[in-house]
Amino acid sequence: MAASRNGFEAVEAEGSAGCRGSSGMEVVLPLDPAVPAPLCPHGPTLLFVKVTQGKEETRRFYACSACRDRKDCNFFQWEDEKLSGARLAAREAHNRRCQPPLSRTQCVERYLKFIELPLTQRKFCQTCQQLLLPDDWGQHSEHQVLGNVSITQLRRPSQLLYPLENKKTNAQYLFADRSCQFLVDLLSALGFRRVLCVGTPRLHELIKLTASGDKKSNIKSLLLDIDFRYSQFYMEDSFCHYNMFNHHFFDGKTALEVCRAFLQEDKGEGIIMVTDPPFGGLVEPLAITFKKLIAMWKEGQSQDDSHKELPIFWIFPYFFESRICQFFPSFQMLDYQVDYDNHALYKHGKTGRKQSPVRIFTNIPPNKIILPTEEGYRFCSPCQRYVSLENQHCELCNSCTSKDGRKWNHCFLCKKCVKPSWIHCSICNHCAVPDHSCEGPKHGCFICGELDHKRSTCPNIATSKRANKAVRKQKQRKSNKMKMETTKGQSMNHTSATRRKKRRERAHQYLGS
C-alpha cells in the first residue's frame, strides 16, 4: 500500500538525500521508554518536535503515528501536558467509538457463514464495503449492492474493495499485476516458503491464489495492514489489523502471537518480509517498527544463527535511499521499477512521470536477483547486478549510477554522476537544476550545516541539546516571571479596589452621621 501526499514533488522534496527546507518535523524517542505514549484510535502516538534551521527546538508534542492530516486524526497533546480524569475518560470513549464495528472473531464467523451461502445469496455492499449475510439485507436495501459474489472474487478482495483515497493518511496504490507477478516469481525462485506482507494486500492475495491453484507452490503468507476491511476476507492466521508506524496490533496479544508464530516457524528459516509503506510516512518510525519485527524473528534463532539477517524487500521511492540506508546499512537499491494499478504517475514506461520512481531496497545480494530482460533489464558484469537499459556503467565512478532509469552524466567538478537535466552551478559549487535559486534552502544538517549527515546523527547534537535546554529553561523562567507579575498586578488591583470600597463606606457613614 503506497500513499502519496500533495503530489509527487512534495514527497520527493522530503525524501531527497540531505535536502532540507527552512523547517522540518522529526520523531524523537521519549526520555523514559517505560512511560507509555498516549493512545489515539490508531494506537500509541509518536513524539514529535519541530526543528528550524538557525532556531532552537520548540515544545515537543504527541500526535497520531498514521495520519499526517489533523482532519483524519486530531490527536494533539504536549509532552508535559497534564490531563484531567474527565478528559482522559472522554479520550478513551472516543478511541473505542473509532474502532471497527465488528471484532476479529465476528468477522471470521461471518466469513465462514458467507462462503456456505449459495451464489445467488452472496452479496457485497459497495456503499458500506461489507459482505452481507441474509439478515443484513434489509439494512442495506437503499445501498449499492453487488450480487453473485464468487469464490474467485472473494480471493481477490483488493478488487472488491474501493481503494482508500486520502493521500495524507492511507491512500492505497495497489501493485500492478506485472509487478505483483514478478515479485511472486522472484520470491519462489529465491526459495522462500513464507512471506510476511506488511502493507502489501495485493501481493498477499496473489500468493494465496497461486498456492490454491498450484500444488507445487508451498509459499504461505501473512498480511499485516491498517485497513481493517480485509479482516472480513481472511482467517486469523492470514491477516492482522496492524499499524506499521507504531508496531501496534489492534487485536492485542492474540494477533501479536499470530505474527510471532509465523516469523519463528521452522526456526525462522525460509521467510522474507515484503513491505510497501505509505510514501508520505516518515522513515524513522518505519525503521523502528521493522527492527522490532526483526527482533521478534531473532527470538526464534539459535545462538549460532545470531549473525543472520531477516531478508527484507522494502518498496519505496529511490529518493529515500540515503534515509533507508542510514537505518539499514546492508540494504541496496535494485533498478526494478515497481508499478501501481491506480496511480497515474507511478507507472512503468513513458505514461507516468519519468517512469515509476518506486524501487526495491533489500539486504539480499543483488547478484542473486534476476530482473526480467524482456522488460529491458540487463546484467552489468563489473557491478555484478541487473540494471535498467539506460543505466550505463561509469568507469570513473566504477558503478552504474542512475537512480531514475535515465542515463546520468558524469560531472568532473562534482566528481560524481548527476541527472541529465542538471548543470554545474559555480555559485553553489555543485550541480543543480538550471532554474534553481542559489539562495534557496540550504542542504545538510540543521545543527552544523554539513552535507553528509542529518541533525539526528550530528556529532554536535549533545552540545545543541544542552543549549536548547538552557534556552527552554530561560524561556520558562521568563514565562513564570510574567505570570507572577500578572498575578501580583491582579492582587494589587484587588487590594486597591478593596481600599477604595472601604473609604467610600466610611465616607457614607460620616455623611450619614
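Glycine residues also receive a Cβ, built from the backbone N, Cα and C atoms like all the rest.
In this structure the noted substitutions are not present, so the sites keep their original residues.
Marked as Zn(2+) 1 binding site by Swiss-Prot: Cys40, His42, Cys64, Cys73. Classification of Cys64 (Zn(2+) 1 binding site) by DSSP places it in coil, neither helical nor stranded.
Residues or ranges marked as Zn(2+) 4 binding site by Swiss-Prot: Cys394, Cys397, His410, Cys417. Other Cβ atoms within 10 Å of the Cβ of Cys417 (Zn(2+) 4 binding site) number 22 in total over all chains.
Cys411 (Zn(2+) 5 binding site) has a Cβ environment of 16 other Cβ atoms inside 10 Å. Summarising the annotation, Swiss-Prot assigns Zn(2+) 5 binding site to Cys411, Cys414, His424, Cys431 and lists experimental evidence as the type of evidence.
Here the domain 'DHHC' (395-447) has a mean pLDDT of 87 out of 100. The feature domain 'DHHC' is assigned by Swiss-Prot to 395-447.
Quoted from Swiss-Prot for the published mutagenesis Tyr173 to Ala: Abolished rRNA methyltransferase activity.
In Swiss-Prot, a published mutagenesis experiment is listed as Asp276 to Ala, annotated Loss of methyltransferase activity. Taken residue by residue with DSSP, Asp276 (mutagenesis position) is part of neither helix nor strand, so it is coil.
For Tyr340 (mutagenesis position), other Cβ atoms within 10 Å of its Cβ number 25. Listed in Swiss-Prot as a mutagenesis experiment, Tyr340 to Ala is described as follows: Strongly impaired rRNA methyltransferase activity.
What Swiss-Prot says about the mutagenesis result for Asp341 to Ala is this: Increased rRNA methylation. Residue environment of Asp341 (mutagenesis position) contains 19 other Cβ atoms, counted within 10 Å of its Cβ in all protein chains. Taken residue by residue with DSSP, Asp341 (mutagenesis position) is part of neither helix nor strand, so it is coil.
Experimental mutagenesis is annotated in Swiss-Prot for Asn342 to Ala, with the remark: Strongly impaired rRNA methyltransferase activity.
For the mutagenesis result His343 to Ala, the note given in Swiss-Prot is Decreased S-adenosyl-L-methionine-binding.
Looking at Swiss-Prot, you'll find the mutagenesis His343 to Ala noted as follows: Strongly impaired rRNA methyltransferase activity.
Annotation of the mutagenesis experiment Leu345 to Ala in Swiss-Prot: Increased rRNA methylation.
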So around the Zn(2+) 4 site, Cys394, Cys397, His410, Cys417 aside, which residues have their CB within 8 A of the centroid of those CB atoms?
Glu395, Leu396, Ser399, Thr401, Trp408, Asn409, Lys416
Count the residues of the domain 'DHHC' (395-447) that DSSP assigns to helix (H, G, I), to strand (E, B) and to coil, and report the three numbers in that order.
0 helix, 15 strand, 38 coil
Other same-chain residues whose Cβ falls within 8 Å of the Cβ centroid of Cys40, His42, Cys64, Cys73, the recorded Zn(2+) 1 site, in sequence order:
Pro41, Gly43, Thr45, Ala63, Ser65, Ala66, Cys67, Asp72, Phe75
Let me make sure I understand the structure: which of the binding-site residues listed (Cys40, Cys64, Cys73) has the fewest other Cβ atoms within 10 A of its Cβ?
Cys73
Secondary structure of Cys73 (Zn(2+) 1 binding site) (DSSP, helix/strand/coil):
coil
Report, in whole Å, the straight Cα-to-Cα distance of Cys411 (Zn(2+) 5 binding site) from Cys417 (Zn(2+) 4 binding site).
6
Between Cys394 (Zn(2+) 4 binding site) and Cys411 (Zn(2+) 5 binding site), the C-alpha gap once rounded to whole angstrom:
11
